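Chemist: Can you read through this structure? Questions will come right after.
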Amino acid sequence: MIIETPSKVILFGEHAVVYGYRAISMAIDLTSTIEIKETQEDEIILNLNDLNKSLGLNLNEIKNINPNNFGDFKYCLCAIKNTLDYLNIEPKTGFKINISSKIPISCGLGSSASITIGTIKAVSGFYNKELKDDEIAKLGYMVEKEIQGKASITDTSTITYKGILEIKNNKFRKIKGEFEEFLKNCKFLIVYAEKRKKKTAELVNEVAKIENKDEIFKEIDKVIDEALKIKNKEDFGKLMTKNHELLKKLNISTPKLDRIVDIGNRFGFGAKLTGAGGGGCVIILVNEEKEKELLKELNKEDVRIFNCRMMN
C-alpha cells in the first residue's frame, strides 16, 4: 500500500493566528510518500529513503517506546504507536515502512505533519481499518503535541482535509466554492530561500514584544476579507504582497526573503514569505507569461525552487 500526503502553505495570516485572528492555509502537491508492506520477520522496519537511514524494532517493543528518543524517526514511530493504541491492535506480523519526501524540512511547509498523517493512514489501511478524516487529524495533532510539547491544528488539519482551510482559535472551516475553484487554477512557486535562523517559538516571542502588533493583525485580517472575494490573479497577488509588507512590520522577514519577494512581484503576480519567517520559504503566484524571466532571476540567487498547485 502506498499513501501520498500533501504539504501546506500559509497564504495569509501567519502570526496573527496566534492572537485569535484568522489564517488561510492551503494543501499543496509537494508530497511525501509512505509505502507499507508486510514482512516475514517479527519486526517493524522503518526506512527514511531521503536520509538513507533505517531502524528496526521488535514487534513487542513498539508499545513501550518513547518516540522522542529516536531522532529522525520520532514522528513516524509516534504515529505508528498511537495508531496501534487507538485501534487497540497488538501487531502479530512484521511490516516495513518506506518514507520518501519532496518537502524541504524546517521551513514551515509541514513536512513532519505530512509524514505523520501519511503514516497514520498507512498503518490503519494495513490493518483494513478505515479512519474518518476527523480521527486522522486528531491522531496527527496528538502526535505533534507529544513530540513538540504543544501544537497547532494548522498543519495536520490542512494535510488531512486538503484544499483551503480558514484557521481560527485552533479550529477550522474548509473553504469551498468560487475561492477554491479560483485557487485550483493558480500556479505557485515555493522558493526555499535560506535556512531559518530562529525557531518558531523565538519568532513568536519577538512578535509578542511589538507594541502595535494588534493594529498590524487587524490589517492582515482585512487583507483576508478582500482575498476571499477576489477572482483574478493580479489582485490576489497584490494582496499577497500587502500581507508580506505587514509581516515586515513584525520584523520577521530577512533581506534575502525580501529580495525573493521583490523578484516575485516584478516577474509574477505577487509574493510573500510563508510560515514563521526568519528565513525559510517565499510563495510566488506565477504569471505564466513571465515565468521564464521569473525562473531566470530566481536562478541567480542561491535558492531551491518547487512548482506547486493546490492539492484537493
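Sequential numbering from 1, following the chain as shown.
A Cβ is built for glycine as well, from the same backbone N, Cα and C atoms used for every other residue.
Sharing the feature lines straight out of Swiss-Prot:
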- Asp155: active site, proton acceptor (ACT_SITE)
- Pro104, Ile105, Ser106, Cys107, Gly108, Leu109, Gly110, Ser111, Ser112, Ala113, Ser114: ATP binding site (BINDING)
- Arg196 to Val: 63-fold decrease in catalytic efficiency (MUTAGEN)
- Arg196 to Gln: 1900-fold decrease in catalytic efficiency (MUTAGEN)
- Arg196 to Lys: 13.5-fold decrease in affinity for mevalonate, whereas only little effect on affinity for ATP and on reaction rate (MUTAGEN)
- Lys272 to Arg or Ala: 13- to 26-fold decrease in catalytic efficiency. Still thermostable (MUTAGEN)
Chemist: Would you count the other CB atoms within 10 A of the CB of Ser114 (ATP binding site), including those on all shown protein chains?
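Modeler: Result for Ser114 (ATP binding site): 31 other Cβ atoms within 10 Å.
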Chemist: Give the sequence-ordered set of same-chain residues, not counting Pro104, Ile105, Ser106, Cys107, Gly108, Leu109, Gly110, Ser111, Ser112, Ala113, Ser114, with Cβ within 8 Å of the centre of the Cβ atoms defining the ATP site.
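Modeler: Filtered neighbour residues, in order: Ser7, Ile103, Asp155.
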Chemist: Could you check which of the recorded positions Asp155, Arg196, Lys272 is the closest Cα neighbour of Gly110 (ATP binding site)?
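Modeler: So, of the listed recorded positions, the one sitting closest to Gly110 (ATP binding site) is Asp155.
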Chemist: Distance between Pro104 (ATP binding site) and Arg196 (mutagenesis position) at the Cα atoms, whole Å?
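Modeler: Arg196 (mutagenesis position) has its Cα 12 Å from the Cα of Pro104 (ATP binding site).
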Chemist: Name the residue among the binding-site residues Pro104, Gly108, Gly110 whose Cβ has the smallest number of other Cβ atoms within 10 Å.
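Modeler: Relative to the other binding-site residues in Pro104, Gly108, Gly110, Pro104 has the fewest Cβ atoms within 10 Å.
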Chemist: Within a 10 Å radius of its Cβ, which of these binding-site residues (Ser106, Ser112) has the fewest neighbouring Cβ atoms?
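Modeler: Taking Ser106, Ser112 as the binding-site residues, the minimal 10 Å Cβ count falls on Ser106.
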Chemist: Return one of helix, strand or coil for the residue listed as 'active site, proton acceptor', based on DSSP.
Modeler: helix
Chemist: Identify, in sequence order, the residues in the chain of the residue listed as 'active site, proton acceptor' that are 6 or more apart from it along the sequence and have a CB within less than 8 Å of its CB; answer 'none' if there are none.
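Modeler: Sequence-distant Cβ neighbours: Lys8, Gly110, Ser112, Ala113, Ser114, Glu144.
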Chemist: Could you state the whole-number distance in Å separating the C-alpha atoms of Ser106 (ATP binding site) and Arg196 (mutagenesis position)?
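Modeler: If we compare the Cα positions of Ser106 (ATP binding site) and Arg196 (mutagenesis position), the gap is 8 Å.
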Chemist: Under 8 Å Cβ to Cβ from Lys272 (mutagenesis position), same chain, six or more residues apart: give me those in sequence order, or none if nothing qualifies.
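Modeler: Result: Met240, Thr241, Asn243, His244, Leu247, Val261, Val282, Ile283.
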